[in-house]
Amino acid sequence: MSANFKMNHKRDQQKSTNVVYQAHHVSRNKRGQVVGTRGGFRGCTVWLTGLSGAGKTTISFALEEYLVSHAIPCYSLDGDNVRHGLNKNLGFSAGDREENIRRIAEVARLFADAGLVCITSFISPFAKDRENARKIHESAGLPFFEIFVDAPLNICESRDVKGLYKRARAGEIKGFTGIDSDYEKPETPECVLKTNLSSVSDCVQQVVELLQEQNIVPHTTIKGIHELFVPENKVDQIRAEAETLPSLPITKLDLQWVQILSEGWATPLKGFMREKEYLQTLHFDTLLDGVVPRDGVINMSIPIVLPVSADDKARLEGCSKFALMYEGRRVALLQDPEFYEHRKEERCSRVWGTATAKHPHIKMVMESGDWLVGGDLQVLERIRWDDGLDQYRLTPLELKQKCKDMNADAVFAFQLRNPVHNGHALLMQDTRRRLLERGYKHPVLLLHPLGGWTKDDDVPLEWRMKQHAAVLEERVLDPKSTIVAIFPSPMLYAGPTEVQWHCRCRMIAGANFYIVGRDPAGMPHPETKKDLYEPTHGGKVLSMAPGLTSVEIIPFRVAAYNKIKKAMDFYDPARHEEFDFISGTRMRKLAREGEDPPDGFMAPKAWKVLTDYYRSLEKTN
């Protein structure tokens, strides 16, 4: 035992004679109600133990990332990190090692008592020290889970990027666990992770399932994305049944919502909203039905509903299920239908903040059926549009897999419904740079243009996709670290209300960073021509929105054309005279007239796509 430790320990003993433990005034239950966005006390310690190189730190940080992404407050205490601060006065003698683990156990207990899931990753080689850590928690009435991260010594040595095992075998490091100091394997751990046989994600899932069994992690966290497709082995049977059922004709807009629901973008919805879900969305911007308070808040800011006429309601009201038919083809079954009044003005006023029928989406609502029908969906097959772009329509599960295949450790999403200019690219490049500076190794950009219904004067999807391809071809964005995919949602032009929907869908698809621009999902008021929504409110609302805590919001820095640099640049008010703000209206006017924008505004090939589009309009007209 070191002399410093003995001196400090003796001094601590002398001070402790007149110290009285003070009880908290706030109970754990009350603390649990306000810690994180998922109410309920879930304080505990997950104690990872194993040889150096077994994978403790990797699993610890991956588990922390998983829990935080599901809005469960947690913190990871790493052995090396703690020895840089709290325990920097301790060495590696037997006494110092014992004190190292004791201190960590006490700190972990405080974290757990505060309502966090505390994850510790320490070799902690001796059984008596780990047992003492358990007793510290159990005496305080706090759960303690010992997780043995088990990997053979030769595997640990092969992973030794620091060269510690090599130095220990050379005699340069004395008392190194596994070489000349014993590691006492846990006899009855709560979980054993075989890291030489299982992937990191599999190991994390094992721990999550343990926490689920102990009611630390809610069941809803594990269920993941809800796709609504009929299982392959039952498609023929359900399709045959669909042919015998009454049918409801649906519009292209309705089919786009069927696609959204079936692919899991609206998880946990099981179909078009029934009245209870509709009212929750309309009045609270959240889904509460069937979710107990400890399972937290599910953000849902827009109603996903199926309008029907009074005649169709009268015809189908007594059915337990019926088929949805698009252009003569039965695409899905709707089960246990519930019909309720479509109060259009109220819906529009709450979603859009206005009910003017001159708004393009509100116009469609006002012209739709006077009734809504909700019910569970069984979708017979994946929705395909056969427009040459289906390969870009990746589902949330496919996007998650693609990010995994690219070894992404951060995914930042950019939602757009317009062509990409170099100002957009500057923001995406800057976001990537900042993520690399923060220590991420493989940040991936999800360039995710909206592919559902848009208003008539927006550039059509096929031309936008050509333009995005040209941007990548000219390497304005890095093709190797970019996923271009189509987000199948229709556009509502509902400003801050809609931008929450856009963000939560990307969150479901695995994004953990979301770039929000000026006036997202906004448009000019159809009557006054002023901004329908205050341009900065979208970003502000996203930063406060309930249920979106697993996504970090990246505000859109204002970019404009720098006349001196002849390039897009972040706007500096102190140099206002250097900048030219090229509006979308001006950009479209230049493209329509076949003129070139200033050098550096947009990649030349991408600009040519835009001018080709407007020329095609002239020919059509």
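Heads up, the Cβ atoms here are built off N, Cα and C, so glycines get one too.
No substitution from the list is modelled in this structure, which keeps its original residues.
Secondary structure at K56 (ATP 1 binding site), taken from DSSP and collapsed to helix, strand or coil, is helix. Taken from Swiss-Prot, the feature ATP 1 binding site covers G53, A54, G55, K56, T57, T58, S198, and the record attributes it to similarity to another entry.
Annotation for G79 (variant position): spatial neighbours K56, T57, S121, F122, I123, criterion Cβ-Cβ under 8 Å with sequence separation of six or more. Quoted from Swiss-Prot, the note on natural variant G79 to R is: In bm; activity abolished.
Annotation source Swiss-Prot lists adenosine 5'-phosphosulfate binding site at D80, N81, V82, R83, F92, R97, E98, E99, N100, I123, S124, K162, G175, F176, citing similarity to another entry. Same-chain residues at least 6 positions away in sequence with a Cβ under 8 Å from that of N100 (adenosine 5'-phosphosulfate binding site) are, in sequence order, V82, R83, N87, L90, F122.
Annotation source Swiss-Prot lists ATP 2 binding site at Q415, L416, R417, N418, G517, R518, D519, P520, A521, A559, citing similarity to another entry. Just so you know, the Cβ of G517 (ATP 2 binding site) picks up 23 other Cβ atoms within 10 Å once every protein chain is counted.
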Fewest Cβ neighbours within 10 Å, where candidates are the binding-site residues G53, G175:
G175
Within 10 angstroms of the C-beta of S198 (ATP 1 binding site), what count of other C-beta atoms is obtained when all protein chains are considered?
15
Among the binding-site residues T58, Q415, point out the residue whose Cβ has the most other Cβ atoms within 10 Å, with all shown protein chains included in the count.
Q415
What are the non-local neighbours of R417 (ATP 2 binding site), defined as same-chain residues 6+ apart in sequence with CB under 8 A from its CB?
P449, L450, T454, D458, R464, M491
Which secondary structure state does DSSP assign to G175 (adenosine 5'-phosphosulfate binding site), in the simple three-class scheme?
coil
On the Cα atoms of D80, N81, V82, R83, F92, R97, E98, E99, N100, I123, S124, K162, G175, F176, which are listed as binding adenosine 5'-phosphosulfate, what is the maximum pairwise distance in Å?
25
Spatially, and counting Cα to Cα, which of the binding-site residues is closest to A54 (ATP 1 binding site)? Options: F92, S124, G175, D519.
S124
